[in-house]
Structures are given as C-alpha cells and as structure tokens.
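To keep things clear, I will list the structure first and then write my remarks on it.
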Amino acid sequence: MKNIGWMLRQRATVSPRLQAYVEPSTDVRMTYAQMNALANRCADVLTALGIAKGDRVALLMPNSVEFCCLFYGAAKLGAVAVPINTRLAAPEVSFILSDSGSKVVIYGAPSAPVIDAIRAQADPPGTVTDWIGADSLAERLRSAAADEPAVECGGDDNLFIMYTSGTTGHPKGVVHTHESVHSAASSWASTIDVRYRDRLLLPLPMFHVAALTTVIFSAMRGVTLISMPQFDATKVWSLIVEERVCIGGAVPAILNFMRQVPEFAELDAPDFRYFITGGAPMPEALIKIYAAKNIEVVQGYALTESCGGGTLLLSEDALRKAGSAGRATMFTDVAVRGDDGVIREHGEGEVVIKSDILLKEYWNRPEATRDAFDNGWFRTGDIGEIDDEGYLYIKDRLKDMIISGGENVYPAEIESVIIGVPGVSEVAVIGLPDEKWGEIAAAIVVADQNEVSEQQIVEYCGTRLARYKLPKKVIFAEAIPRNPTGKILKTVLREQYSATVPK
C-alpha cells in the first residue's frame, strides 16, 4: 500500500546522508535521515494530542522544515493534513477549520493574530481541541520520540484537504489520497528532467498544491529542496549560485521580477538548467531573455483537483509552441468536451482530465463531486483547444466566457492584448449585459491616464483582435479586487459595473 510518509522513510534508508532540506535564511540544513526522524517526532506530538487515523490537522504555517515534517508525520499516522493559506483573514480561516472538522491547529508566529481573532469569536470552530503555536510545537518536539509509527494506512486513505480559492463563494475542500499524490509525483518525475542529487529552489508557498507536490516528488527522486520562505528578487540569484541550484519553481510574474535585478546581467550559474512555471502563459519575449542565459523554461497547466499535474510544455517546444500549456504528462489523459457532451482528443471545448492524479472528492460535497465528473473525466471548467499535435491552449474559464452577438468571446485573450499597452499595469475583462448584443466585453484597467486613453486601448486591440472581440467599454480603476491567492474577483467586478451600463 502506497503511503507518502513511508516514501520519506524509504528515501532516508536509501540516501540517509543526502541533504533533504536547506533553508539558507535560517541556516537549516537537514539530511533525509534527520528529516525522517523529525517527521516521526512530529507524529509522536500529534499522537499525544489525540490525533488518530482520519483526524484532520490544520497547518497555518509559512514554508519550513516543520511544515514538511508535520505533513509527513500526519501521513504516517493516517491523519489528514489541511494546509491553509497564511494570507487568509480570520473569517476565511475559521470557515476552513469548521468545514474540514480540524481537530488540531498548528500555526506559525505570523499567524498568531489571526488565531487570536478566531478564538475570540462568539462561535469559534467547535471541533478544534488544541491550538499549537510555534513555541509550543518546538517545546513538544524536544521531548518527542523518533520511533516509526505502526499504523496501517495509505492507498485510497485521505492524505490532505486543500481548499480552492473560492472566487464565487465559500471555497471547496479538495480531497487527495496517498494514491493520487503518489501518482501526481510520479507523473511529474517521469515527464521532466529531474535527477538524483539535483538541487531544487522552491520560493512558492507549500500551502499551494504545486509546491506541496514538489516537496513530495523531491523525496521520491532524491532531490535536495532549497527553501526560500520569503521571495526576494535581489537575493535569489546569489542563492542559486551559492547553493548550486539546478532547477527552480516560479510563476511568470516572479521570473519577470528576477530578470530585472542587476545580478541577472552578470549571472554565471553553470549548475542551473531550467525553471518550472505555471499559472499563466510565459511571454515569448521572456522565454528568449532566459534562453540567452542558457536557462530553459518548462511550463505547466494544473489545478488543485489534479494535484499539480495535467500538462507540461517542455523546454524544447517553448518557442515553437509559445502560448501553449503543453501536452499531457505521463499517466494522464487530457481532452476537450464539446457543447454536445462528446469527449474529443482535438478541437475546442471544456478541458477534461482522466488520471489517477485526480481528487477523490470535494469534502462533504457529494453533489459538487458528481457534477465535476463525466464518466471518469474531470471537468476543469476551463475552455481550451487541443491542436493536431496534442498541445493544449487555454482560452478562458467557462464561467467567464462572454457571448456577444452569438459569438464566444474569451476575456483572457483580450486581457493578454491589453496588458501589452504601454502604461497599463493591470486589466480584467468581464461581460456586461447589453440590450443589442446580449453581452459586451468591458475592460477594467489600472493605468496612468496621463499615458493611455480609452481610444488608445481600443485602437491597440483593433490591430490584434477580431472586431467582435474588441472591448466595447473601457473603465479606468485604481485597483482590481483580488482574493487572498491573487485571483481576480470577477463576480465583484460584474456586480460593481453592471449598473453603469445603459439599459
């Protein structure tokens, strides 16, 4: 039976002296043998708190070796980790604790004010029996035993519950099992060029699925994880050189920041091979900037529900297929579902995925779980197109698509054009009701109005987009509302600006 905690134990047996986790900012350096021992002590602490198989343990912590080992320790007990975004406000965290039925909450020092606010509520989460801060955890770990837990668990047993962003209401808890996480890590490790003793930089938060899966596949492949809890573009290149980093994880926005610092111009990092990125297509110009430094870029498309797996655009195709999310990873099928409900290998439609990497269910939401699947295919809610070579191009979210005069208009396509207008710093395109067309595309733009006007934006789009795709309305705003994970709240924008459209 596959158990993620057991995998760490096996790596500690095979490679006991190999560095597992390095955090230069705190001078933490831990081998796989040491990390496994710490995971066992974490399991002992959890057992003393009454945690048993199936119980939920909430982790409200920044990246740290303790986060990793609490996750592994819970896995060894058959308990279920609930990683929580440290940027969430008290009411949002409180909802997750209540919805997940978490029994123990372990939190870092920066989250203490949020925890205090939750505990001061008139009706705090009733299932929580213990609130463990960083100091209390450290004290308990000092006296904990490092023996391997003797618990039979793994396979289809729940491993973690991770809550989606919730742009349209309360977030849903995505349940992954030991099996789905093992499959996702295997899929990544079998698709990309990752080698034993590689050193991988992780500046992304572990409460997100891609980073958490990276932690796990690092143990699977015998990789050293270089952690950067607080991303700093001015320090990252020196860290890459000093720690002989081979691979880095980042989103396109971070990569754009990194190339603007002075250190990038003088960069000499012979060990570094490539970045893995996702969340948005990498601009072709940025790919070329990194290629000039002999740094390749691997891009991916994934969801929390697919445990960070889905498609990958390997570096050899980065320019030839610029704008694509790549092809399906190993052990994964990706297709499109047409309006007629037929699943097709090529063409345009809703992106669907079939694989062992998929979620088991949405926590306590059987109807949402049923609606998410079509004969084993997970419906992503994204609109995409798969070309004749099997490369996926994401068009937009299904729920955000605008139907104007009978034509499908994809906001993401318009946004990708408007962001190229000099002076524009942010943009969100939404559909607003229109008596003539049914809906029109409206662009909410954050820009310096001394540099750019509505007419300039429309004219710029007119040379790059079909006429029916042009924004019929441009609204300048000081800011665009986002949720704590940075996703634009288009429901808020639609509510805010619908009243401005003449009837």
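Cβ atoms are placed via backbone N, Cα and C, with glycine included.
Here the original residues are kept at every noted site.
Here is what Swiss-Prot records for this protein:
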MUTAGEN   Arg9 to Ala  Alteration of the strength of the membrane binding; when associated with A-9; A-195; A-197 and A-244
MUTAGEN   Arg195 to Ala  Alteration of the strength of the membrane binding; when associated with A-9; A-17; A-197 and A-244
MUTAGEN   Arg197 to Ala  Alteration of the strength of the membrane binding; when associated with A-9; A-17; A-195 and A-244
MUTAGEN   Thr214 to Trp  Shows a marked decrease in the activity with lauric and palmitic acid (C12 and C16 fatty acid) with a simultaneous increase in the activity with caprylic acid (C8 fatty acid)
MUTAGEN   Arg244 to Ala  Alteration of the strength of the membrane binding; when associated with A-17; A-195; A-195 and A-197
MUTAGEN   Ala302 to Trp  Does not show activity with small, medium or long acyl chains
MUTAGEN   Asp382 to Ala  Strong reduction of the fatty acyl-CoA ligase activity. No significant change in the total expression level, however the cytoplasmic expression is reduced
MUTAGEN   Arg397 to Ala  Reduction of binding affinity for fatty acids
MUTAGEN   Ser404 to Ala  Slight reduction of the fatty acyl-CoA ligase activity. Enhanced affinity towards palmitic acid binding
MUTAGEN   Gly406 to Leu  No effect on the formation of acyl-adenylate intermediate. However, it shows very poor catalytic efficiency to form acyl-CoA
MUTAGEN   Lys487 to Ala  Strong reduction of the fatty acyl-CoA ligase activity. Reduction of binding affinity for ATP
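The Cβ of Gly406 (mutagenesis position) lies under 8 Å from the Cβ of Gly438, each of these being in the same chain and 6 or more residues away along the sequence. A simple Cβ count within 10 Å picks out one of the mutagenesis positions Arg9, Arg195, Arg197 as the most packed, and that one is Arg9.
With respect to their backbone Cα atoms, Arg195 (mutagenesis position) and Asp382 (mutagenesis position) stand 33 Å from each other. Mapped onto three states, the DSSP output places Ala302 (mutagenesis position) in strand.
Other Cβ atoms within 10 Å of the Cβ of Lys487 (mutagenesis position), summed over all protein chains shown, number 14. Lys487 (mutagenesis position) and Arg397 (mutagenesis position) have their C-alpha atoms 12 Å apart, to the nearest angstrom. Non-local contacts of Arg397 (mutagenesis position) by the CB criterion (under 8 A, 6+ apart in sequence, same chain) comprise Gly381, Asp382, Ile383, Ala412. Between the CA atoms of Arg197 (mutagenesis position) and Thr214 (mutagenesis position) there is a gap of 15 Å, rounded to the nearest whole number. All chains included, 19 other C-beta atoms sit within 10 angstroms of the C-beta of Ser404 (mutagenesis position).
Closest in space to Ser404 (mutagenesis position), of the mutagenesis positions given as Arg9, Thr214, Arg244, Ala302, is Ala302, taking the CA atom of each residue.
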